[in-house]
Structures are given as structure tokens and as C-alpha cells.
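Lifted from Swiss-Prot, the feature list:
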type    : residues      : note
MUTAGEN : Val24 to Phe  : Confers 35% resistance to rifampicin
MUTAGEN : Asp25 to Asn  : Confers 60% resistance to rifampicin
MUTAGEN : Gln27 to Lys  : Confers 50% resistance to rifampicin
MUTAGEN : Met33 to Ile  : Confers 20% resistance to rifampicin
MUTAGEN : Cys94 to Tyr  : Confers 30% resistance to rifampicin
MUTAGEN : Val222 to Ala : Confers 40% resistance to rifampicin
MUTAGEN : Thr243 to Met : Confers 30% resistance to rifampicin
MUTAGEN : Lys429 to Met : Confers 40% resistance to rifampicin
MUTAGEN : Asn480 to Asp : Confers 80% resistance to rifampicin
MUTAGEN : Ile485 to Leu : Confers 60% resistance to rifampicin
MUTAGEN : Thr511 to Ala : Confers 35% resistance to rifampicin
MUTAGEN : Asp513 to Gly : Induces the protein to polymerize into flat, purely hexagonal sheets instead of the curved hexagonal/pentagonal coats that are normally seen on the surface of IV membranes
Amino acid sequence: MNNTIINSLIGGDDSIKRSNVFAVDSQIPTLYMPQYISLSGVMTNDGPDNQAIASFEIRDQYITALNHLVLSLELPEVKGMGRFGYVPYVGYKCINHVSISSCNGVIWEIEGEELYNNCINNTIALKHSGYSSELNDISIGLTPNDTIKEPSTVYVYIKTPFDVEDTFSSLKLSDSKITVTVTFNPVSDIVIRDSSFDFETFNKEFVYVPELSFIGYMVKNVQIKPSFIEKPRRVIGQINQPTATVTEVHAATSLSVYTKPYYGNTDNKFISYPGYSQDEKDYIDAYVSRLLDDLVIVSDGPPTGYPESAEIVEVPEDGIVSIQDADVYVKIDNVPDNMSVYLHTNLLMFGTRKNSFIYNISKKFSAITGTYSDATKRTIFAHISHSINIIDTSIPVSLWTSQRNVYNGDNRSAESKAKDLFINDPFIKGIDFKNKTDIISRLEVRFGNDVLYSENGPISRIYNELLTKSNNGTRTLTFNFTPKIFFRPTTITANVSRGKDKLSVRVVYSTMDVNHPIYYVQKQLVVVCNDLYKVSYDQGVSITKIMGDNN
């Protein structure tokens with residue numbers, strides 16, 4: 001060894017008491033044995049709007065504790081005609097609500113979307129929940145007997161506070177019967193389809209077939225002690241209102257804020273969807289691909305099959321077509337002598353006043369080149385220059401034809417419109433498919449009448465992404481960084497006498513152009529507060545809401 005290294009050790013002070021960093025004293029743990037346990041549930045249709053509910057009862061004298069719940073769901077074979085695919089992470093999006101109860105009431109519960117949010121940084125959990133090209137890509141059936149999707153099973157990890165530190169945090173049964181209840185979303189929320197797919201029959205025949213698995217622990221001479229858990233509580237604000245309030249807040253560990261689009265029953269049809277590939281570029285490429293067949297047409301005469309309001313012009317020899325204040329260059333090779341190239345100049349357009357600004361999708365293309373195939377009667381596009389963005393891809397079809405639009409907005413062909421897709425994904429956030437557009441310009445949180453926090457930038461979102469290693473567009477105020485399980489979580493504590501028992505959130509939405517159709521997508525503010533509870537095992541399993549620092 002180097003002399004400097006040797007001397008630095010020899011010269012050390014031996015009189016100082018030092019901790020051993022090369023060995024530890026091993027301790028003999030509680031005697032226990034874990035096992036993977038699976039059970040079937042009892043299905044009912046007692047949920048809101050006749051939603052399916054699965055109940056799983058866990059009562060075994062040899063199961064002392066449990067955690068790490070996994071829900072298995074069978075997806076059936078899909079046959080028929082039309083376009084069809086499952087939404088990404090379909091297993092999570094099947095779930096509306098999960099609760100764990102004992103004879104003393106609900107121990108813990110969570111909304112399906114918050115469960116998904118909690119697992120969004122777990123790539124393995126997301127993969128097993130139904131994220132694959134086989135499930136998520138849009139497949140096509142051409143005859144009634146065509147198989148569109150093969151049967152499959154997805155596995156949904158139900159992340160709970162009882163998983164945080166394995167055995168330490170596990171839910172102890174204390175000789176109690178534990179019931180896990182899962183409420184499912186409507187089938188329309190988990191599929192993407194076009195109008196030719198027979199969804200009515202599929203919906204009638206679709207049956208949720210769940211199985212619950214968990215790790216059960218048999219423990220010898222268990223010594224159960226009280227513990228703390230956080231339980232999320234979600235409040236959804238009124239449509240287009242910038243405020244939402246959570247009441248009866250006594251001890252909260254965090255507060256999260258995000259927005260959701262509200263499409264309603266008629267606004268959930270879109271022009272395109274990329275399927276399994278979910279990057280922003282994939283959304284844009286899928287959208288552009290759908291538009292091109294209507295935008296550039298090779299025909300032996302003026303194109304047919306379009307509405308009378310469509311403005312389709314023949315491309316001149318120099319390839320330059322002027323659309324209002326923009327020029328589009330079009331060059332298609334190998335066009336037969338008896339045919340011409342046409343450009344659709346008002347494919348999709350929107351405006352709130354005549355003779356004012358017009359939002360015209362055709363103008364967003366600046367150069368289009370390709371080659372016409374006489375064998376397939378189609379154009380193979382080689383280079384497309386455009387400014388289409390994720391917001392464009394996220395505009396519901398209904399907004400192009402809404403009463404707010406003073407123009408005939410949707411001038412696509414009937415053939416193209418028939419390929420539009422119904423998308424009712426329940427977990428979409430923001431106003432675009434990727435939640436890229438930050439529509440909150442200012443956030444203020446009040447605890448009672450006092451301002452707890454305010455920001456004019458997305459700092460709380462940036463910190464949430466850094467701390468959770470996920471990018472879901474949620475703004476979060478965290479009041480607890482205390483190591484879990486071994487310490488009582490730190491909370492913001494109420495003072496009821498001073499009116500400090502509610503958290504009020506107010507946002508200022510970002511300014512948007514009223515001539516852009518996305519401006520009219522309705523939105524809702526969502527606030528999620530994590531309340532602190534104490535779990536006791538004196539007489540079965542029960543929880544008590546923490547009301548202050550002294551609990």
C-alpha cells in the first residue's frame with residue numbers, strides 16, 4: 001500500500017470510540033413465513049350506474065398479516081368488424097375505486113386514478129397492467145368472424161400504505177375478516193373504437209373476471225403495535241370553475257392539484273390515436289397520417305365524397321398553393337397523365353367571427369412530397385413539413401362542428417370521418433393527450449383564511465416530478481419528508497377555533513386564443529388531500545383520524 005495511506009491509518013486516534021462499519025450484530029427476527037395467496041371474488045352490479053363490484057373476503061386463522069395486493073383481470077377475445085384497441089394500462093383504467101375494510105369499517109380506500117398516479121413511476125407495474133402493442137394498438141376486423149384481439153390477462157398492482165416497509169408496514173389481521181372491494185369503470189372507459197365496431201354487443205357480453213392475490217404472512221408470537229397510514233381524499237371542482245375546497249382537514253401530509261378535461265357524452269370522438277406508442281411524436285405522426293389522405297388527392301377530376309363547403313384546388317405546375325397568408329408546396333411524382341394533384345385548403349377550420357382570425361389545419365402544412373402508386377391507387381408520402389402539435393391532435397371532433405364555430409369546420413371526406421375513434425380514457429389530465437400544455441398560470445392554496453402557498457410558476461410540479469420520478473403534470477405540496485413507518489408522519493395541523501380546517505385551492509387558468517377550438521374543452525380542477533390516520537388492533541382492525549399533534 002501507498003505510504004501516505006498507511007500513515008493516515010496508523011496516525012489515527014485510538015482513544016475515540018468508533019462504530020463498526022465492517023460488520024453488524026445480527027438479530028433474530030420474529031418467526032414468520034410468507035406465501036402467495038389467490039382467491040376469487042363475488043361479483044355484483046350494485047355500484048353507481050350499475051357498475052360492477054368485486055368483493056374479496058380474507059379470513060384465515062393462519063394469515064396474521066398481508067400486503068402487496070395484485071388484481072388479475074381476464075380480457076376476452078374480441079371478434080367482429082371495425083377498429084378496436086384497449087387504452088394503455090387498461091388494468092388500472094378498469095378500476096374506479098378500491099377499499100379495504102374490516103368489521104369496524106373502511107381501513108383504507110383510494111380512487112382508481114389516484115392508484116394509477118401512485119404507480120406511474122413503477123414501469124414493471126405499468127407493463128403488467130396492460131401496456132403492450134398486442135393490447136393497445138388499434139387492430140382492424142374486416143368480417144364479423146375476424147379476431148381483432150386475442151384473450152389476455154392483465155395484472156394490476158394495488159399499491160397500499162401496507163407495502164412501504166414489507167413486514168413492518170403490513171396490515172395485521174388481528175383475527176379479523178378483511179374485505180377488499182374493487183369497483184370497476186364502465187367498459188366504454190377502457191376501449192378505443194370506431195363507429196363500425198359493434199360496441200353495444202361487446203358491452204353486453206363483457207364480464208369482469210377478477211382474482212385477487214396477495215402476500216400472506218403466518219407469524220409466530222406476533223406482537224402487533226399501532227401504526228400510521230395516509231389515506232387520499234379527492235375533491236373534483238365544478239366544470240370550468242377555478243376553485244375547489246377540501247373540508248375537515250385536521251392532519252394532512254400532502255396536497256396535490258391537477259386538471260382534467262370534461263368531454264361529456266358527445267365530445268369523446270377524436271381523429272386519431274397512436275395506440276401502444278405513446279410519445280408526443282407518435283400522437284402527431286398518427287394525426288398527420290390520417291389527414292394526408294384527405295389533404296392531398298390524386299384524381300382524374302375534381303375529388304368527390306367531400307362536403308360542399310370543402311375548398312379543394314388543383315395544384316399548379318410550380319407546386320405552390322396559397323392559403324390565405326400562407327403558401328404550401330406540393331410535389332407528387334409518378335402521377336398518370338390523365339390525373340391531377342389536388343390540395344384541400346380548408347380541411348379543418350375554426351373561427352368565432354367572420355372575417356377575423358381563422359384556425360385552419362391545412363395552413364399548418366408547408367411542404368408535402370411523395371410518389372403516387374398506380375398499383376395501389378395511393379400516394380406514398382416522402383417528406384412532410386408541418387407545424388402540427390399535440391394540442392391539434394387532442395381536439396375533439398365535435399368542436400370543429402360546434403355552434404361556436406361560424407365556419408363549416410369539418411370538411412373531411414365521409415370515408416375519413418368513418419375512421420374517427422371514440423376515446424373515453426378516464427385518466428387523461430390537462431387539455432391535451434400528453435398533458436404537455438400547462439394551463440395553470442397561478443396557484444394559491446389557503447388553509448382556512450391564511451395563504452399557505454402561492455406560485456406564479458410550476459415549481460410545485462417540478463418538485464413533484466423530481467421527488468416522485470414521474471411526469472404526470474400534478475402539482476404537489478408535501479408536508480412530510482419523515483422516514484416512513486418508524487416515525488409519525490409530519491402533518492399540517494388544523495386549528496378549528498381559528499377556522500383552519502379546510503384547504504381551499506384557487507387557480508388562474510392560462511390565457512388561450514378564443515379562436516382555437518381547444519379553448520372550448522371543458523375542464524375540472526382536482527384536489528387530493530392525504531389525511532393521516534392511526535391504525536389500531538385492540539378489538540379487530542380499526543382506524544382513527546388524527547385530529548392534531550397530540551394524537
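Cβ from N, Cα, C; glycine included.
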Looking at the mutagenesis positions Met33, Asn480, Asp513, whose Cα is closest in space to that of Gln27 (mutagenesis position)?
Met33
Counting Cβ atoms within 10 Å across all protein chains shown, which of the mutagenesis positions Gln27, Thr243, Asn480, Thr511 comes out on top?
Asn480
Consider the mutagenesis positions Val24, Cys94, Val222, Ile485 and say which one has the Cα lying nearest the Cα of Met33 (mutagenesis position).
Val222
Taking each of the mutagenesis positions Asp25, Asp513 in turn and counting other Cβ atoms within 10 Å of its Cβ, which one has the fewest?
Asp25
Where the distance is taken from Cα to Cα, which of the mutagenesis positions Cys94, Val222, Asn480, Thr511 turns out closest to Asp25 (mutagenesis position)?
Val222
Please work out the number of neighbouring Cβ atoms within 10 Å of the Cβ of Cys94 (mutagenesis position), leaving out its own Cβ.
28
Please classify the secondary structure at Cys94 (mutagenesis position) using three-state DSSP.
helix
Considering Cα atoms only, can you say which of Cys94, Asn480, Ile485, Asp513 is the nearest neighbour of Val24 (mutagenesis position) among these mutagenesis positions?
Ile485
Far apart in sequence but close in space: which same-chain residues, 6 or more away, have a Cβ under 8 Å from Lys429 (mutagenesis position)?
Tyr258, Thr259, Lys260, Asn435, Asn472, Gly473, Thr474
Measuring CB to CB from Val222 (mutagenesis position), give everything in the same chain under 8 Å that is also at least six residues away in sequence.
Thr30, Tyr32, Thr64, Ala65, Lys172
How big is the Cα-to-Cα gap, in Å, between Asn480 (mutagenesis position) and Thr243 (mutagenesis position)?
25
Mind checking which of Met33, Ile485 has the fewest other CB atoms within 10 A of its CB? They're the mutagenesis positions.
Met33
Which of the mutagenesis positions Cys94, Ile485, Thr511, Asp513 has its Cα closest in space to the Cα of Thr243 (mutagenesis position)?
Thr511
Can you tell me how far the Cα of Ile485 (mutagenesis position) sits from the Cα of Asp513 (mutagenesis position), in Å?
49
At the level of the C-alpha atoms, what whole-angstrom distance separates Cys94 (mutagenesis position) and Asp513 (mutagenesis position)?
35
